[in-house]
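Structure, as structure tokens:
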Amino acid sequence: MTSFLCSDTEIESDGGISRCKKIKNKPLMEKKRRARINKSLSQLKQILIQDEHKNSIQHSKWEKADILEMAVEYLQQLRSAQPCSLSPSTSSISTPPTPKEEIRNIKVPLNPIASFLNPMMQQYVAYQQLAQLSMYTQLFNNPAGVPLRADAGVTAQSPELAEKLKIEDRSRV
């Protein structure tokens, strides 16, 4: 490995990587990093100014550490005002919901549907009860085997008894 003095045209040959370029780029990278930090701090300062509503004389005296401390306090206030359902530490490790929780999660969206269907279900149940009452009333009032409905040939008695009753009805006429 040959070593040269670092100048604009001289390069140390070490696998095609220039040590001189790395050394020269380091201050430039540091300058860019500091510029990003200062830009972010000024943005934080503007956010805090809008939130704090303090006069501009005090704003110019804020140090970088003050800005960071106030930003942390501000974020903590926001977090306490609006608690998250899952904290970052528990979001990756989640336990499966219990059956009661699953049922609760299912019931909540079904409540509007149930309130919509409830009157219709009540009407349907009332209709079924009326139909049963009507059928029982007909059976109670017609024990002799008279057809339950005019359009149906169904009788309450055996077919032999029904035939016998038909013959008796014809003889009366």
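Cβ atoms here come from the backbone N, Cα and C positions, even for glycine.
Every position carries its original residue.
Positions annotated as domain 'bHLH' by Swiss-Prot: 21-78. Counting residues of the domain 'bHLH' (21-78) by DSSP class, helix then strand then coil, yields 52 helix, 0 strand, 6 coil.
In Swiss-Prot, the entry for mutagenesis E30 to K states: In n372; alters cell fate specification within the V5 lineage, and also causes anterior V cells to generate V5-like lineages, including ectopic formation of neuronal structures called postdeirids. Ectopic postdeirids are not formed on a lin-32 mutant background. The structure shown retains the original residue. In sequence order, no residues are near E30 (mutagenesis position), counting only same-chain partners six or more apart with C-beta under 8 A.
Here the domain 'bHLH' (21-78) returns a mean pLDDT of 82 for the predicted model.
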